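These features come from Swiss-Prot:
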- 23-28, 39-40, Tyr42, Gly71, 126-127, Asp129, 157-158: GTP binding site (BINDING)
- Thr27, Asp68: Mg(2+) binding site (BINDING)
- Ala25 to Gly: No GTP binding. No GTP binding; when associated with T-45 (MUTAGEN)
- Ile45 to Thr: No GTP binding; when associated with G-25 (MUTAGEN)
Amino acid sequence: MSAGGDFGNPLRKFKLVFLGEQSVAKTSLITRFRYDSFDNTYQAIIGIDFLSKTMYLEDGTIGLRLWDTAGQERLRSLIPRYIRDSAAAVVVYDITNVNSFQQTTKWIDDVRTERGSDVIITLVGNRTDLADKRQVSVEEGERKAKGLNVTFIETRAKAGYNVKQLFRRVAAALPGMESTQDGSREDMSDIKLEKPQEQTVSEGGCSCYSPMSSSTLPQKPPYSFIDCSVNIGLNLFPSLITFCNSSLLPVSWR
């Protein structure tokens, strides 16, 4: 049996790299998706971290390797090697910080320089809970995404708003997963981002520019695969073997 629990079918693994300036809450997005939690005391990473998580789609199960990169200028030289073999890039900015939005152009250019023009890229405006401090409008984000031919979504990691939808959208665009776009298990009708409800977390969908339709997941999948998490500092080896819990199931990370 494969790691994903599908008889005879090996678990397909995809590398997603998160990019953006320091303090745009890239780590918070990953933590919200991986653990469904938010840590107000979380410190900025130094170097590169990664977590793994399985996703249960209509077409099967996939493994996501979520690479969290540091946004500090002095650590930029570490990042290109992790972009090169990625299946997708998530470029994050803070809607309350216009400079972080402006810098996303450079991040997207870096991705295409290292990975090529066919890489999947999603532009994410985070921290919509701070609407009173907003410096970048939804329309500006949509225009930039359209001009750069990338997908766009706004999120709120603190409350979980649109975080699942972000990963569903990325998963639907991954190689071999295109058919999952037509096999949704949930209603993915659009949400207007201009007036998010502070007291609720929408699971219905997202309002975004995108050349593709969305993919969905069951809200409570049978997570039989043991997810692995590894924290990595500056001295990161190019290849690791991670063993999952007591099953000693090898998962190769590159």
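From the backbone N, Cα and C atoms, a Cβ is placed for every residue, glycine too.
Keep in mind the model is a prediction, meaning the values are calculated, not measured.
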Looking at Cβ-Cβ distances, which residues of the chain lie under 8 angstroms from Ala25 (mutagenesis position) while being 6 or more apart from it?
Val92, Asp94, Asn126, Arg127, Ala157
Let me know the DSSP-derived helix, strand or coil state of Asn126 (GTP binding site), please.
strand
Using a Cβ-Cβ cut-off under 8 angstroms and a sequence gap of six or more, which residues of the chain neighbour Lys158 (GTP binding site)?
Ser28, Phe38, Arg127, Asp129
When neighbour density is defined as the number of other C-beta atoms within 10 angstroms of a residue's C-beta, which of the binding-site residues Thr27, Asn126 has the lowest density?
Thr27
So what sits near Asp39 (GTP binding site) in its own chain, CB-to-CB under 8 Å and at least six residues off in sequence?
Ser28, Thr31
Do me a favour and check the Cα-Cα span between Thr27 (GTP binding site) and Asp68 (Mg(2+) binding site); whole Å is fine.
6
